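> Submitted below is the structure of interest, expressed as structure tokens.
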Amino acid sequence: MKASSGKPREFRPAVLLLILGLLLRDSRGSSIQGFLADVEVHGSSRLTRTHTLRYNVRAHSLEGSEKTQLLVLIYVDEELFLKYNGDSRETEPLGCWIKGHGGNETCARETNNLLKVEEKLRGMMAEVINQKSQEEGLHTLQATLGCELLSNGSTRGFWHLGYDGQNFLTFDQKTLTWTVDGPSTQQNKMFWKTHAPRADLVKTFLDDICPAHLQRYLASLRNGLQDTGPPMVTVTCRNYPVGRVTLTCRAFNLYTREATLVWLQDGKPVQQKTFRSETILPSGDGTYQARVSIRVLPGQEPQFSCNLRHGNHSIMQTAVSGHAAEDSQDVASSATASAGSALPVVLAVALARAN
């Protein structure tokens, strides 16, 4: 694609706002909001950290082509849980909790709504390209919007619009105005004074609608994952021929991305690790896991225990009970090693018979 002339980009990203309006209209008819509204609320919970709900909307188009691709990604606490891809023209639920809460029916409705959006998008993208009068090439409209629930109960929202990978507009919640990112012509500024979306509607979505649906999601997620049972803690002990002993504490079936594992010696903390969203590991079934290890002198194992603090749970596991688990793991490893050593012999016999 040829380099641009360097002139300020004259386009109307308000077109993308029309797309978002189709996606984020009131919960009765909305695909995304309808999905969140369908999740049943079984009580509320006290927030222990900041939670986020984020929508990424991207529209791709080749100038001169009627083909337009729409990709909608929805994240909760930075985890992707719903995706619509214009190539497959289907909505895909991500995460076991969705499949357990009518995910298939939800996806069918999502797909039907987003197909209609994609049809409208073709004409909208053509309008943007014509207004820009740029040279041929791939162009992208993108939007990032959503909200945060803070641990103190307050909320804040965000809404950014961009074109070809660069931010163009940002909504300011304090002044309830749209600000143009980067240099812009007076013509562009005047255009937004006339055509920008109504600030009161944007404010309602960021302040009320988005946080309410995020609250519903968090409540449903918590209740759904608690059905899998309480968290579990195991302690293993690995002995080495010479040197120290490694004790490893593992926590499973965690239903949020926050936990604290503490090693205690004779009941007193000696090592503590707090896991947050960026350090805890997903288990692949909608729950999370974490582990922490400590090295001790041989014979000190009975002095140590591991404590998990997770939500309302506090679980203690002693190091002595981990020997059995480690022994069984060693047996399994030995069996695997034996099978592996026998494999070349089996292959040799099979090849000899084949010849």
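Each position is counted from 1, following the chain as shown.
Note that Cβ sites are derived from N, Cα and C of the backbone, with glycine treated the same way.
Keep in mind the model shows the original residues, not the substituted ones.
The annotation domain 'Ig-like C1-type' is assigned in Swiss-Prot to 231-321 on the grounds of sequence analysis. Swiss-Prot gives this note for the published mutagenesis ARG109 to Ala: No effect on binding to NIH-3T3 fibroblast cells; when associated with A-216. Listed in Swiss-Prot is the mutagenesis experiment ARG216 to Ala, annotated as follows: No effect on binding to NIH-3T3 fibroblast cells; when associated with A-109. For ARG238 to Ala, Swiss-Prot lists a mutagenesis experiment annotated as follows: Fails to bind to heparan sulfate or to NIH-3T3 fibroblast cells; when associated with A-244 and A-295. Experimental mutagenesis at this site is recorded by Swiss-Prot as ARG244 to Ala, annotated: Fails to bind to heparan sulfate or to NIH-3T3 fibroblast cells; when associated with A-238 and A-295. Record note (Swiss-Prot) on the mutagenesis of ARG291 to Ala: Fails to bind to NIH-3T3 fibroblast cells; when associated with 273-A--A-276. Here Swiss-Prot notes a mutagenesis experiment, ARG295 to Ala, with the remark: Fails to bind to heparan sulfate or to NIH-3T3 fibroblast cells; when associated with A-238 and A-244.
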> DSSP on ARG216 (mutagenesis position), three-state: which is it?
helix
> Under a three-state reduction of DSSP output, how is ARG291 (mutagenesis position) classified: helix, strand, or coil?
strand
> Quick check: of the mutagenesis positions listed here (ARG238, ARG244, ARG291, ARG295), which one has the Cα closest to that of ARG216 (mutagenesis position)?
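If we rank ARG238, ARG244, ARG291, ARG295 by Cα distance to ARG216 (mutagenesis position), first place goes to ARG291.
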> Compare the Cα of ARG244 (mutagenesis position) against each of the mutagenesis positions ARG238, ARG291, ARG295 and report the nearest.
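Nearest listed residue in space: ARG295.
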> What is the three-state DSSP composition of the domain 'Ig-like C1-type' (231-321), stated as helix, strand and coil residue counts?
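The domain 'Ig-like C1-type' (231-321) comes out at 3 helix, 56 strand, 32 coil.
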> Express the distance between the Cα positions of ARG291 (mutagenesis position) and ARG238 (mutagenesis position) as a whole number of Å.
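Approximately 15 Å lies between the Cα of ARG291 (mutagenesis position) and that of ARG238 (mutagenesis position).
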> Could you tell me which of these mutagenesis positions, ARG216, ARG244, has the fewest other Cβ atoms within 10 Å of its Cβ?
ARG244
> Once near-sequence residues are set aside, which residues in the chain of ARG295 (mutagenesis position), 6 or more away, have Cβ atoms under 8 Å from its Cβ?
ARG244, VAL245, THR246, LEU247
> Tell me, how many other CB atoms lie within 10 A of the CB of ARG291 (mutagenesis position), whichever protein chain they belong to?
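Its Cβ shell of radius 10 Å holds 16 other Cβ atoms.
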> Summarise the model's confidence over the domain 'Ig-like C1-type' (231-321) as a mean pLDDT value.
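Summing pLDDT over the domain 'Ig-like C1-type' (231-321) and dividing by its length gives 84.
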